[in-house]
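All remarks here apply to the structure that follows.
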Amino acid sequence: MVRVRADLQCFNPRDYQVELLDKATKKNTIVQLGTGSGKTFIAVLLLKEYGVQLFAPLDQGGKRAFFVVEKVNLVEQQAIHIEVHTSFKVGQVHGQTSSGLWDSKEQCDQFMKRHHVVVITAQCLLDLIRHAYLKIEDMCVLIFDECHHALGSQHPYRSIMVDYKLLKKDKPVPRVLGLTASLIKAKVAPEKLMEQLKKLESAMDSVIETASDLVSLSKYGAKPYEVVIICKDFEIGCLGIPNFDTVIEIFDETVAFVNTTTEFHPDLDLDPRRPIKDSLKTTRAVFRQLGPWAAWRTAQVWEKELGKIIKSQVLPDKTLRFLNMAKTSMITIKRLLEPEMKKIKSIEALRPYVPQRVIRLFEILETFNPEFQKERMKLEKAEHLSAIIFVDQRYIAYSLLLMMRHIKSWEPKFKFVNPDYVVGASGRNLASSDSQGLHKRQTEVLRRFHRNEINCLIATSVLEEGVDVKQCNLVIKFDRPLDMRSYVQSKGRARRAGSRYVITVEEKDTAACDSDLKDFQQIEKILLSRHRTVNNPIEDDSDRFEEFDVDSQMEPYVVEKTGATLKMSTAIALINRYCSKLPSDIFTRLVPHNQIIPIEENGVTKYCAELLLPINSPIKHAIVLKNPMPNKKTAQMAVALEACRQLHLEGELDDNLLPKGRESIAKLLEHIDEEPDEYAPGIAAKVGSSKRKQLYDKKIARALNESFVEADKECFIYAFELERFREAELTLNPKRRKFEDPFNYEYCFGFLSAKEIPKIPPFPVFLRQGNMKVRLIVAPKKTTVTAAQLQEIQLFHNYLFTQVLQMCKTGNLEFDGTSNAPLNTLIVPLNKRKDDMSYTINMKYVSEVVANMENMPRIPKDEVRRQYKFNAEDYKDAIVMPWYRNLEQPVFYYVAEILPEWRPSSKFPDTHFETFNEYFIKKYKLEIYDQNQSLLDVDFTSTRLNLLQPRIQNQPRRSRTVSNSSTSNIPQASASDSKESNTSVPHSSQRQILVPELMDIHPISATLWNVIAALPSIFYRVNQLLLTDELRETILVKAFGKEKTKLDDNVEWNSLAYATEYEEKQTIIVKKIQQLRDLNQKSIEDQERETRENDKIDDGEELFNIGVWDPEEAVRIGVEISSRDDRMDGEDQDTVGLTQGLHDGNISDEDDELPFVMHDYTARLTSNRNGIGAWSGSESIVPSGWGDWDGPEPDNSPMPFQILGGPGGLNVQALMADVGRVFDPSTASSSLSQTVQESTVSPPKQLTKEEEQFKKLQNDLLKQAKERLEALEMSEDMEKPRRLEDTVNLEDYGDDQENQEDENTPTNFPKTIDEEIEELSIGARKKQEIDDNAAKTDVLERENCEVLPVAINEKSRSFSFEKESKAINGRLIRQRSEEYVSHIDSDIGLGVSPCLLLTALTTSNAADGMSLERFETIGDSFLKFATTDYLYHTLLDQHEGKLSFARSKEVSNCNLYRLGKKLGIPQLIVANKFDAHDSWLPPCYIPTCDFKAPNTDDAEEKDNEIERILDGQVIEEKPENKTGWDIGGDVSKSTTDGIETITFPKQARVGNDDISPLPYNLLTQQHISDKSIADAVEALIGVHLLTLGPNPTLKVMNWMGLKVIQKDQKSDVPSPLLRFIDTPTNPNASLNFLNNLWQQFQFTQLEEKIGYRFKERAYLVQAFTHASYINNRVTGCYQRLEFLGDAVLDYMITRYLFEDSRQYSPGVLTDLRSALVNNTIFASLAVKFEFQKHFIAMCPGLYHMIEKFVKLCSERNFDTNFNAEMYMVTTEEEIDEGQEEDIEVPKAMGDIFESVAGAIYLDSGRNLDTTWQVIFHMMRGTIELCCANPPRSPIRELMEFEQSKVRFSKMERILESGKVRVTVEVVNNMRFTGMGRNYRIAKATAAKRALKYLHQIEQQRRQSPSLTTV
């Protein structure tokens, strides 16, 4: 027989508030909840549930709701609350209203017509009813606040309810909800209580519901074994403590003195008495309660604390004297107790000095010692201790911990106890930093308790209240429970089966304790008997089902494949587990919803059950039990078993019958995550990351590889036609040389090819003569060459590369004239004819060069020289070589100018030599014979072979190119002395003068030489463009099935063009956020003028501006913090949100380290309450999350001053900063967007004179100083619970004269669960009928969707961009005649231009003129969008968790890398800078060694593993062998307390990440990271999208292997309306229900706001339905739509930014995108358009959070300040430490904004145009604002702010939660931490915190530089 544990047999309970709401809709209910906002939550949601009746017009069955309050001041408060959360019009009525309501019934009717809900005082309502202005039957809901007043016989509540009951017999009456605080007083006799509850129920005609957190604890918590231990009284006076009287006397006298002193004037002095009183009070209390030993220890701690306060401040003398007095008292007490106490070193020695309660406590703990359990208790398996000890006061908790730690160190038998303590903050100021510090510490301690690192927790009541703690097996209430709440809460902590709940009580309190406990237990029974969870019974009324075998009732479910078996008895637990694994936010606990249906069979009642799973589960329909069961419990189990069966068939449970939850997904994601930690140094590289690099072969274009020319066979001649499009920059031509355009030369270079070569676009190269456009032109006629000619050509070709270009100096290349060379074309000089552009090979020239090539330079014989006659013609356009110098490495010069006035006899510029003649004789022993020759002014031939970018200007030249001015006629051979000249001689005067007679003239002319220098760059580019052309053809054939891929003869590609330095100045490419900010300052006319000028760039050529992100040094904003460092040294600056007084919280036995977390006075005296002290180090870092000002600003005061304390007393700088902020009207945000509402707060009046300001300032200072000292309150002795329970004593409200009618009223309290089930279902049915009548049925179907005028009137932005996006300046030129070709989708022309493909394959590492980054951004966004669209439409019943997982897998870098590698993309990628000498293989050359490095061994294996993971196979976990290689050498890694810490090394100055670990062959291989391949795939998507449009791009993505919807695939979108509730009798049930929801939540109103009318209204309802709203079974929740909408918004916004006329560089684009596409922005917009009023949810936590957020947004006027911390750029919501639950922005609000976008997209038939119109209407202001005042990434900003002084020093991964904490160090001594889901987010958070602090310091400095002292 199976006995089932009670907690496994019931479904997880719903939130008690939801439970209450459910009852309140179905029957009249009185709800009793504490003062929190729990009550209002239920009231507002009840009103929403009745929305259908309330919104219907009164003449069509509509009704009204009344919220009745006691006092006038509550009317407005409740009305505002209802208005924030609903779209009801709320009227307010009380005695003072002058609404004319009383004048006539017509007036009253008009008022009722205008308002749906009326908040009214009781008396007014009664009067209106009595005067027949209102009828009770016209109301649908009647809510009474503080309904216990109905017990008073004369109270209006009572009178209204009397009328109500009279009507009830024959008219429909409204639903009544009574709200009251707790009715259970701490000290009320149970019998009395019962009687009073019945009276109230009768008066209100309602049932009191007792569901609350307390009752759910009692009901669902395990029942522990309760024990009371009676101990001897502790009489401290009788212990014979030496010096006892003296000690007591010191206490009394000091306290008396402090209390009676009149020294401190309340308005003028800093009063230190609070901390002094606390120190005395706590020490004395410890002395009285725990004895002298504990008091001795406490006195030591206080002595230290007071000492700190004394040291910490510059305090007035009087204050100091007082503090010193207190410190002396502590020292005296310590000294008096020390002699005896110091001796104690064992528990026995301690025994006489402590109460028996403490000794008993240790005896109980000892029973958990494993050895004790084995030996004395004879237990086989030891039970591990997991205990909580509750005490009332914080300092008792602290002293008890000290005692435990010492006893543990004295007594080995207590070694197994690992204690710690948690206390709550004092409850006064929860925002203060010390409570945040405490909160953080509390989180940490509880986490360690969860993981059993701590097994004994000493706690104050903070833990009694809802802080989630794991189940314990021992709870000790050290101080007896004094009220019901304390009893139930503490008992509820003992949740483990067989746990013990122990109360220790002294003899004197025994009687009181006994009677209290009896009462508590009685009351608990009463409450439980009244709290029926009808559909989820724990005990069954009918019979105890444990008597028989449950599992025999129904066959177990068995999975054939694995043999996994599920029995009936365990099914419920599995359903609970499954629900908890569904995706939901932190506020929502998803639980199943079940209903029990009694059925009569042959006079016997049996039970059926139906189960509804949460609405985001794929199973949306109700799971119904076919065969009834004998009792309710078995019915529940059976329906759960059926549900599990269906879940398994749906694939929601795996074959082992376990939920496929987040864990398994997370495991898989680990392999493919977007490498969150990839930038963290020292973490092993994953597949797809930027860290993992591999080697790939470089590819040569097919056309160039197959172009080998054979003798006597026809071949093509290709000419390189150079045409200058811009003169050389003046900076690059300082001597103002004149250059001719190569286009006008009569000769040029080309090459021979056996095969025809495809057309490629022209491209630029940057020569000495200027910027050239290179065209590859084929000669009209083919040619043949003979074998002899071919040999000569090969020699010429070899000569160019070896001698002229010096390519073979390193000996790594050899010439290969056969077809073996990878690139085998031959270079030839060509003659060209201008008229018909025909080209012929200039063989004469070839022969001439070949004849002279061996012996250059030729040294002439002496007699030849004597004959030498100078002929100027020979030297024009010549290259000369001095033959008298180093012949091994000849130097070549261009002859720039012939100087006729210079002769060899001219004066030599250097003082050492008279003339040139003398110089040559002395230096070279050479005599110059021709004395009449002119000298030559020459320039160096450039050795720069990378001409793809213009030469960098203004850099000091290398030593060999500049001559020393003293010998400016001779080129320097030695570099040593030329260096000084660089700086002293202006460029233009540096001339190099040579003597013609001593030169040899090279056969190659200067102009051709120039072109030869360009050949490596030209060939390199031609090869690239041919490769990308091959890719274009492949895509046309394979993706589009095209046959024609060649360009027609009359068509050519547009030129490759990219912004170079000069052009960037001419056009707007926004590279830096700062630049954008500056640009925005310029007037718009300026911009327009500039744009007009840009359009006129010469040659009519449009420039293609892909922002080349130029990492030039960012300007540092100097913040020199070091000047103040001495002030900060006092404390450890580990600024992580803890205040200075709280140390690290790891208490050890050394007293020095004890953190006495009573209160941190130090911080309080240094800093203000809600401002930021300039130097209060850690205090400043506390994240408030919302700009500067915490509290609401005082209404009337124009000066929200804060008092800022600093180490020198008051911080006047900051004060002045504040004054500035208030008085300077210019700081008010200029209203940039017209949509922002005007501020409702009027600006402060200008104050007259500065003196007045100062007067006021002084008064304020004093006043606030006083307030601050008052706020230094230490917590009370008894720590108050955070949530004070208000209780109502019903006796106070009853009258003596009982009204007669009460006697006759039957009690409303149902007798059995069955009766209650019946009552509830009748209530629900009635409401439904009235709803259906009230709902208008004429809006069932709509024909079309439409965009409303409000959205069209926006400067309508269509989302269809021209096919060739302006952002890429369309690249396909057709012949000029054909201006524009229409862009219908089928017309993809010839695909994407090779230029664009090349850009998409060029990484930023290549330092080329273009890079893929911009395209990658848009491609990434489109990829996410297309994948999301596909998944949404194919995985129709998967919830958002699975969709997100599938998307992550698809768009992960790891998957893109894998696909890219399969397509051969790596061989096409340009990943490194072009270096002609080292890494380029010239035509007809092969490497001398054929070495080829392999990839690392495991690369292949890792790739295969990822392949399997992405295909969804299960991966065996391999044990990782730690080799020490997977982590960088300098990184230290350690794991302690479940936190893995990686400390990053200090970065060395030089570090090159790109260096391959192994040598490889640079000529044939390149080293590329996996991420670069993924990026290139995204960029290719981007460039196709921009050129061809979305549909063709989807085809390309499909070819790549990505899963996307094809245009021609018709994706059937099923209707969003789910029809599970339709029945044959009511075929339109679901439509009617949808209709009701539509009315109830007023979606027509919402449509007007957003400017779009839905055709399929179910989409909109779904978009607003939260997972917690179980009632909506007709559309499901918004999670899937949110998943879709997120991607739609991301793509649309990214595309919009991309197309902006200010071409944003990739970095700016990414920053703007992150700033606009994030939860905070979306949530703010949702609130701006009042989405929360239509939000369909039942989730208390979320409800309160939304309320806070709405308030915050309205205070800000819905102004999106992107630089406020809340809007700072981060990719996802990051988490502040210890505040996971405190994320200020309710994610659900952002989610519904996204789901609305998804809904519009689907409803409009997946039309982005329509969607963008509506979204742009809503977002326009925000987008424009963001571009006008762009935010920047916090990490980037921090690096620029403190460039050299920022270091991210360590990363900690909290193993349990997987969260990451990162520490950043700024200026060496300030540390900030950030926390997040992964390294990237955590790093951003840390940077944010650091920035926040630095900005504050900077601001204070800037605003008050002159103020340094008060």
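Glycine is treated like the rest: Cβ placed from N, Cα and C.
Here the original residues stay in place, and none of the substitutions has been built in.
Annotated features, as they stand in Swiss-Prot:
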type	residues	note
BINDING	Glu1682, Asp1791, Glu1794	Mg(2+) binding site
DOMAIN	20-201	domain 'Helicase ATP-binding'
DOMAIN	571-667	domain 'Dicer dsRNA-binding fold'
DOMAIN	1643-1805	domain 'RNase III 2'
MUTAGEN	Gly492 to Arg	In mg375; defective avoidance behavior in response to P.aeruginosa
MUTAGEN	Glu1682 to Ala	Severe reduction in both dsRNA dicing and DNase activities; when associated with A-1794. Loss of dsRNA dicing and DNase activities, bursting and protruding vulva and reduction in the number of cell corpses in embryos; when associated with A-1794 and A-1686
MUTAGEN	Asp1686 to Ala	Loss of dsRNA dicing and DNase activities, bursting and protruding vulva and reduction in the number of cell corpses in embryos; when associated with A-1794 and A-1682
MUTAGEN	Glu1794 to Ala	Severe reduction in both dsRNA dicing and DNase activities; when associated with A-1682. Loss of dsRNA dicing and DNase activities, bursting and protruding vulva and reduction in the number of cell corpses in embryos; when associated with A-1682 and A-1686
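Within 10 Å of the C-beta of Glu1794 (mutagenesis position) there are 25 other C-beta atoms, taking all protein chains into account. Listed in chain order, the residues near the Mg(2+) site other than Glu1682, Asp1791, Glu1794 are Tyr1678, Gln1679, Leu1681, Phe1683, Gly1685, Asp1686, Phe1722, Gly1790, Ile1792, Phe1793, Ser1795, Gly1798, each with its Cβ within 8 Å of the site Cβ centroid. Averaged over the domain 'Helicase ATP-binding' (20-201), the predicted model has a pLDDT of 87. In the three-state DSSP classification, Gly492 (mutagenesis position) falls within coil. Per DSSP, the secondary structure of the domain 'Dicer dsRNA-binding fold' (571-667) breaks down as 35 helix, 23 strand, 39 coil. Other Cβ atoms within 10 Å of the Cβ of Gly492 (mutagenesis position), summed over all protein chains shown, number 21.
DSSP classifies Glu1794 (mutagenesis position) as helix under the three-state reduction.
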